[in-house]
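Asker: Structure below; questions to follow.
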Amino acid sequence: MDHARAALSNLFSVEPMSYTRFSIARQTDGDNSHVEMKLSADDEEGGDIERPEHMHVSMAQPQRNGKRLCFLVIAAVLLLLIGFLIGYLSYRGRIELAARCQDGSGGCEITPTASYLVDGEGTVEEEIQGPPVIFWPELKAMLSKKLSAKNLVDNLRWRVGVDSFEAGEAEDTNMATYIHEEFRNFLDKVWNDEHYIKLQVRGSTKNQVSISINGKEEILETPDAIVAYSESGSVSGKPVYVNYGLKKDFEIIQKVVASLNGTIVIVRAGKITLAEKVANAKEAGAAGVLMYVDSLMYGITDTLIPFGHAHLGTGDPYTPGFPSFNHTQFPPVESSGLPHIAVQTISSSAAARLFSKMDGDTCSEGWKGAIHSCKVTTKQESQIMVKLDVNNSMKDRKILNIFGAIQGFEEPDRYVVIGAQRDSWGPGVAKAGTGTAILLELARVISDIVKNEGYKPRRSIIFASWSAGDYGAVGATEWLEGYSAMLHAKAFTYISLDAPVLGASHVKISASPLLYMLLGSIMKGVKNPAAVSESLYNRLGPDWVKAVVPLGLDNAAFPFLAYSGIPVLSFGFYNKDEEYRFLDTKGDTLENLRKIDNLDALLAAAAEVAGQAALRLTHDHELFLDIGRYSEELLAYQEEFLPYIKEVRELGLTLDWLFFARGDFQRAVTALRRDIANSDGENRVIRRALNDRMMKVEYDFLSPYLSPKDVPFRHIFFGKGPHTLRSLVEHLQLLKTNRSSVDLNLLREQLALATWTIKGAANALGGDIWETDNEF
């Protein structure tokens, strides 16, 4: 037994069981010897072996060092193998359980283990053990179960019996206070944002439209509605009808009428926004614009007169590019989108009387609409004139945007924003009430899931109620302008809830390509209100992307995408062939909205799509953004450019560099996908860096070579101006249709801006600066 103990002692002891006292100082007598005291294993056990009674002066010799080292190596290898097997089996078990949870085939209770993580500043923090993880199938089922159609309709009743919620007025402020209090009941953080803006409102005298025949004046209408940002004053001119006021409509009419200078243009509502119609009329030389609602497209609307605005842009037109904070010293500038011509809306009955008094050529069948007495213009020698008196006045008003937030647990400084317009010129039930109702219900439900069901969103969710939306998304745009330096780096998606139900026949989707894949996935899990046995995805089919409606200036999501470079999503229901007749009128009431079949189910479906989008974007480790979709969009544009290669070369230019830039972007997408596949999914720092590269793709398509003050909508896909890819295509088309009108210097600039914006987006997506170069 003693020999066995001695053997074990020798095996696990690197040094002999002895200690030596060395003389530190040099010995004066030159003796460099040392004294050794040897302790045997037997001594430790208190055995009977005789103890040495003298000190050894000789050095102990190591024994069996080679054999001992061999045993140590074998023991270490065995321990390593055992540890590896234990870790592998444990990890495999967790992965299998996670897979069962994701597809809903098994139980879903996994408790995170504690691990030490390094954040971006280099400090070490311990991840605290939390409650069981809620997996996506369970989370979306919670949302669907908790959403209440009854609550949605109840939230609409706030607008019953109120004639107007005009921005900055008492009813708008009262609604803001109510929303603020509701947010306080549900959310972690609630705050207000004040802006001081210039709005054009009704004057002390009503506007008036009259017709003069041989000097005899007759009043056609004195409408209650106004068009904000119209030029005030009195103007007269010959009436000319230009259908919907599209550019192609003006091209057609200019072949019939020698000149439109000084005329009063008549257009019908639809196809494009009123502001775009007015801009086209101004470009053609018109002195004023009258717009009416045609019952062929809107149903029976003889007496309805819509409100509107004529600013070709968003935000406060008197502080373009600047936030309208009270302490800002504004420069004396105004938006280039202001029309400076008189604009007024009239009823279809007034338009019919006006047409009946015109004596020119009859409209073509495609232009007639519901008014069969439609005339294009008057005879050249006739003395028929239309007079437009506009008495609008400017007012300085304070508006409130209301915000509430659910803070994320892993990346609280990254957030998805859900917003809805609150104000309206009339009752605004469909225009603003439905979106606000969904906003409040989502705030309640998602807060309940977080507080009571244990869901811990990785990223924050911000709920926003905007004011002055009827004046051109003023509240939303001023917020973007005020916090642009922060928002483009932190807000990664905006979900618009405005006007989600304007009909029941068709689904209306407007979105950034980055969110197509997310939306397709969500629609597979939301029931079709028209047939609950199928999903929304089944209703639309696999080619639903082809039905995506481009965002317009009348959508509050537009400045988020085109001005700030934030991916956006807008979802709702409408009738494609018949506009909602009461929109922007005094008839936009709950009673009229109730005429839409299955209203409750439509509201619930729209709310569920928006809620699922917000939850999915805060649930997964990896952001649900499809970066490869923009590569497909670029390829589609490249196919449009191909027919003009020869004509471009004849000008001494080339499209090759533009094509090479697209290739660079595709390679950057492939590289990022490879980095994601090869990364450690459990490393929070790496995950955040990869997500940041994805979330900035949209922003990188804002042309960096343009001033946001002069060209606010800089997005090369969805912006407005000659820098866009669509404008480049239209310019190239002139090479075949009207070569003499091609501006060579502009074409050079367009090619350069497009090429280097795409190349810059590819470089940013590629990662660090040492991973990029300036070669194609």
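The backbone N, Cα and C atoms fix where each Cβ goes, glycine too.
Annotations for this protein, taken from Swiss-Prot, read as follows:
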- 230-322: domain 'PA' (DOMAIN)
- Arg581 to His: In bursal lymphoma (VARIANT)
- Lys736 to Gln: In bursal lymphoma (VARIANT)
Asker: Please spell out the DSSP helix, strand and coil residue counts for the domain 'PA' (230-322).
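Answerer: For that range the per-state counts are 22 helix, 22 strand, 49 coil.
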Asker: A 10 Å Cβ contact count, applied to the variant positions Arg581, Lys736: which residue has the minimum?
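Answerer: Counting other Cβ atoms within 10 Å of each of the variant positions Arg581, Lys736 gives the minimum at Lys736.
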Asker: From the Cα of Arg581 (variant position) across to the Cα of Lys736 (variant position), what is the distance in angstrom?
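Answerer: Rounded to a whole number, the Cα-Cα distance is 41 Å.
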Asker: DSSP three-state call for Lys736 (variant position): helix, strand or coil?
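Answerer: Assignment for Lys736 (variant position) reads helix.
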